[in-house]
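Next up is a structure, given as structure tokens.
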Amino acid sequence: MTFLSPPEIPTIKADNGTYYDFNNGARILFPKGEWHVNIIDEESGNILFSCDTKAGWVTSTKKYYVKFRIQAFKKGDEKPFLDTVMELKDKPVLISFPTGTLGDIIAWFHYAEKFRIKHQCKLECSVSEEFITLLSDNYPDIKFTSAQDKYEGKPYATYRIGLFFNGDTDNQPVDFRLVGFHRNAGYILGVSPQEDPPRLNLSAERKIQEPYVCIAVQSTAQAKHWNNGLGWAEVVRYLKELGYRVLCIDRNAHAGNGFVWNHIPWGAEDFTGALPLQERVDLLRHASFFVGLSSGLSWLAWASRIPVVLISGFSRPDSEFYTPWRVFNSHGCNGCWDNTNYNFDHTDFLWCPVHKGTDRQFECTRLITGKQVCGVIRTLHSYLTNHDRII
């Protein structure tokens with residue numbers, strides 16, 4: 001994941017030619033001389049770092065939200081010439097999000113709004129252009145900046161929201177695999193990890209009169225797919241028997257890597273394409289429900305406030321947003337994404353850390369049968385029927 005870089009020089013000038021700020025942790029830049037510095041967690045009083053130094057940088061190891069206190073002394077002095085506690089109220093703060101992901105940003109963004117409300121700061125968020133289009137009108141108190149542009153701002157503090165692997169607890173206070181990847185944003189920012197969908201424009205008029213269900217069958221790794229060879233065909237057939245049109249809304253009708261490719265299910269209507277996210281929301285908003293994977297379009301459906309049938313074994317049931325229509329099979333190997341013994345390999349499309357190359361590869365979703373998913377759909381359909389919510 002790539003993020004905006006902090007300013008080359010800290011943004012606040014102190015006495016004695018010293019500069020400091022809180023961009024990607026506490027940062028202090030000293031001129032020539034003999035100095036002593038303390039970096040303190042103000043909430044606990046713990047001294048996180050204390051050292052003598054000459055000209056150069058002192059930076060905190062921890063980059064997530066900590067209420068830092070910085071004390072800087074001329075070496076030998078008892079009284080600091082700089083003694084400041086980080087205070088974000090009315091200060092310019094940047095939250096930098098990575099690009100190239102859909103579900104991650106949908107999952108994380110409302111934590112930024114919680115942060116703004118908590119601290120009453122002047123918040124700026126760096127996201128890709130497609131998310132500026134999707135979100136900016138619904139968050140008028142946040143300034144949006146394109147992550148693709150060169151950044152020349154001078155914020156007081158910067159935070160980076162992402163997934164940090166290999167047990168990294170410098171950029172996140174806890175390993176994201178222990179708390180669910182979306183809640184990780186709450187922990188990084190020091191706000192409640194309770195999940196909340198972002199605010200979207202849900203005002204589009206309905207264009208398809210018949211009841212319909214949206215599905216999405218593609219994802220970024222084969223482990224995230226539903227690897228039951230007959231599953232999607234059974235689900236599409238069953239949905240049509242219930243009277244729904246079935247619209248496949250993946251970006252691509254066919255996607256894969258090397259010798260493994262996944263295709264739009266037989267019988268589904270092809271609504272695939274690289275469409276603006278708002279157009280996807282406009283279609284999802286009026287669907288009776290969505291059936292998908294541990295992938296970005298499931299998150300977009302959740303944010304569109306419709307029921308989501310989520311099929312996954314690669315991740316554990318609390319790894320994504322809560323849905324009563326989660327489909328998970330505990331009878332085989334499962335949950336490798338959330339297992340701290342394994343580090344996900346983004347370069348290996350066929351990553352399966354325990355059973356790759358054996359007949360048990362991807363059994364986490366292969367053992368989820370069409371019967372099991374159709375059973376969940378039957379329960380959801382009955383609920384919608386009984387509450388007069390078939391739309």
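Quick reminder: no glycine exception, Cβ is built from N, Cα and C everywhere.
Just so you know, the substitutions we noted aren't modelled in this structure.
Okay, so Swiss-Prot annotates it like this:
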- Asp104: active site, proton acceptor (ACT_SITE)
- Thr101, Leu102, Gly103, Gln218, Thr220, Lys224, Arg251, Leu275, Gly296, Glu320: ADP-D-glycero-beta-D-manno-heptose binding site (BINDING)
- Cys333, Cys336, Cys352, Cys364: Fe(3+) binding site (BINDING)
- Asp104 to Ala or Glu: Loss of catalytic activity. Loss of AIDA-I heptosylation and loss of bacteria adhesion to mammalian cells; in an aah2 deficient background (MUTAGEN)
- Thr220 to Ala: Loss of AIDA-I heptosylation and loss of bacteria adhesion to mammalian cells; in an aah2 deficient background (MUTAGEN)
- Lys224 to Ala: Loss of catalytic activity. Loss of AIDA-I heptosylation and loss of bacteria adhesion to mammalian cells; in an aah2 deficient background (MUTAGEN)
- Arg280 to Ala: Severe loss of AIDA-I heptosylation and loss of bacteria adhesion to mammalian cells; in an aah2 deficient background (MUTAGEN)
- Ser294 to Pro: Loss of the ability to use ADP- L, D-heptose as a sugar donor (MUTAGEN)
- Trp299 to Ala: Loss of AIDA-I heptosylation and loss of bacteria adhesion to mammalian cells; in an aah2 deficient background (MUTAGEN)
- Cys352 to Ser: Loss of iron binding. Loss of catalytic activity (MUTAGEN)
- Cys364 to Ser: Loss of iron binding. Loss of catalytic activity (MUTAGEN)
- Cys374 to Ser: No effect on catalytic activity (MUTAGEN)
Near Arg280 (mutagenesis position), how many other Cβ atoms are within 10 Å of its Cβ?
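23, counting other Cβ atoms within 10 Å of Arg280 (mutagenesis position).
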Starting from the Cβ centroid of Cys333, Cys336, Cys352, Cys364, the recorded Fe(3+) site, name every other residue in that chain with its Cβ within 8 Å, sequence order please.
Ala223, Gly313, Phe314, Gly332, Asn334, Gly335, Pro353, Val354, His355, Gln361, Phe362, Glu363
Consider the mutagenesis positions Asp104, Lys224, Cys374 and say which one has the Cα lying nearest the Cα of Cys336 (Fe(3+) binding site).
Lys224
Of the recorded positions Asp104, Arg280, Cys333, Cys364, which one sits closest to Lys224 (mutagenesis position) when you measure Cα to Cα?
Cys364
Reported as an integer number of Å, what is the Cα distance between Cys374 (mutagenesis position) and Cys333 (Fe(3+) binding site)?
22
10 Å Cβ neighbour count around Cys374 (mutagenesis position)?
20
Taking every protein chain shown into account, which of the recorded positions Cys333, Cys352 has the largest tally of Cβ atoms within 10 Å of its Cβ?
Cys352
When you rank Thr101, Gly103, Arg251, Cys333 by Cα distance to Trp299 (mutagenesis position), which of the binding-site residues ends up on top as the closest?
Gly103
Which of the recorded positions listed here (Gly103, Gly296, Cys364) have a Cα atom within 10 Å of the Cα of Cys333 (Fe(3+) binding site)?
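Those near Cys333 (Fe(3+) binding site) - Cα within 10 Å - are Cys364, in sequence order.
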Here are the recorded positions: Cys336, Cys364. Which has the lowest count of other Cβ atoms within 10 Å?
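Sparsest of the recorded positions Cys336, Cys364 by Cβ contacts within 10 Å: Cys336.
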Between the Cα atoms of Ser294 (mutagenesis position) and Cys364 (mutagenesis position), what distance do you get, rounded to the nearest Å?
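On Cα coordinates alone, these residues lie 13 Å apart.
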